[in-house]
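What follows is a short report on a single structure.
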Amino acid sequence: MVDEILKLKKEKGYIILAHNYQIPELQDIADFVGDSLQLARKAMELSEKKILFLGVDFMAELVKILNPDKKVIVPDRSATCPMANRLTPEIIREYREKFPDAPVVLYVNSTSECKTLADVICTSANAVEVVKKLDSSVVIFGPDRNLGEYVAEKTGKKVITIPENGHCPVHQFNAESIDAVRKKYPDAKVIVHPECPKPVRDKADYVGSTGQMEKIPEKDPSRIFVIGTEIGMIHKLKKKFPDREFVPLEMAVCVNMKKNTLENTLHALQTESFEVILPKEVIEKAKKPILRMFELMG
């Protein structure tokens, strides 16, 4: 099946982009594997006009927004993000009225419709940097409460998080899990995602996005790393650092990320169906806060 996918991909002129949380078999056939920001940037650099995206809906839509002239297809239309779907345009409008001077900073894990109402988009890799650079001591931030709290800690700014309890179910680790792995692997370094709750972040050695997690073993010579994010990241790290050991903090699985399989990836290439289509107005409005993010990052 892998050979058939690679053959069809070449024949039809597709580039395959996969998120770090995809199953190992899909990471291995992808032309590029990365976090949402890395994938969006990669898509902008491509000369190819056809992209098969392996991730969840908001990520594929982000690629389409930044590459409106390219054909973007996905293997499973139902692969979505529960956290992104918790934030609605109505909630954003409500908080804009309450805090008219506060810029709206939306995490990339948000719907395209919500992005049209944002002042700037951020990722888990650059959220702190983006908020620091905004000329405001108060920001409205959504939809991840834990990332919002982390940004508040690091910037000293007032961060109003929306919706009330926005969070990623996959990253709800227990701080006790860190105590347990430290007993089992006393020399290990613990790296967790900023979407984790504060008690977990506070006990970790490092807090970082999946893109940042990849860079830590380049600087830290430790032999064992405990990883607090979705299980797919372990495969990416093991491939990049075969001489190190990577242990999951807990068996955290994103069922939506795992909806993509070799079977439906092959089917997507065969039929070229499930194309990502967005209204022109949404593309134009959502693109502005994304480009603002790139501007702020320099």
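Even glycines carry a Cβ here, placed using N, Cα and C.
Original residues fill every noted site, and no substitution is shown.
Residues or ranges marked as iminosuccinate binding site in Swiss-Prot: His19, Ser36, Tyr107, Val108, Asn109, Ser124, His193, Pro194, Glu195, Thr210. Under the heading [4Fe-4S] cluster binding site, Swiss-Prot lists Cys81, Cys168, Cys254, citing experimental evidence as support. Here Swiss-Prot describes Tyr21 to Phe as a published mutagenesis experiment; the accompanying note says: Retains weak activity; when associated with R-219. Recorded in Swiss-Prot as a mutagenesis result, Tyr107 to Phe carries the remark: Loss of activity; when associated with R-219. Quoted from Swiss-Prot, the note on mutagenesis experiment Lys219 to Arg is: No change in activity. Retains weak activity; when associated with F-21. Loss of activity; when associated with F-107.
Geometry remark: Cys168 ([4Fe-4S] cluster binding site) versus His19 (iminosuccinate binding site), CA distance 16 Å. Among the recorded positions His19, His193, Lys219, the residue whose Cβ has the fewest other Cβ atoms within 10 Å is Lys219.
The full span of the recorded iminosuccinate binding residues, His19, Ser36, Tyr107, Val108, Asn109, Ser124, His193, Pro194, Glu195, Thr210, taken as their largest Cα to Cα distance, is 17 Å. Only Tyr21, of the recorded positions His19, Tyr21, Tyr107, His193, Glu195, Lys219, have a C-alpha within 10 angstroms of the C-alpha of Cys254 ([4Fe-4S] cluster binding site). Cys81 ([4Fe-4S] cluster binding site) is surrounded by 21 other CB atoms, counting those within 10 A of its CB over all protein chains shown. Listed recorded positions near Cys81 ([4Fe-4S] cluster binding site): Asn109 (candidates His19, Tyr21, Asn109, Lys219; Cα-Cα distance within 10 Å).
Taking the Cβ of Tyr21 (mutagenesis position) as reference, residues of its chain lying under 8 Å away and at least six apart in sequence are, in sequence order, Gly55, Thr210, Glu230, Ile231, Gly232, Met233, Cys254, Met257. Every protein chain shown contributes to the tally, and the Cβ of Asn109 (iminosuccinate binding site) ends up with 26 other Cβ atoms within 10 Å.
Rounded to a whole number, the C-alpha distance linking His19 (iminosuccinate binding site) with Lys219 (mutagenesis position) is 24 angstrom.
Around Glu195 (iminosuccinate binding site), taking its Cβ as the centre, 28 other Cβ atoms fall within 10 Å, counting all chains. Counting other C-beta atoms within 10 Å of each candidate's C-beta, the binding-site residues Cys168, Cys254 are led by Cys168. Tyr107 (mutagenesis position) has Glu195 as its nearest neighbour among the recorded positions His193, Glu195, Lys219, going by CA to CA distance. Taking the Cβ of Tyr107 (mutagenesis position) as centre and 10 Å as the limit, one finds 27 other Cβ atoms among all the protein chains shown.
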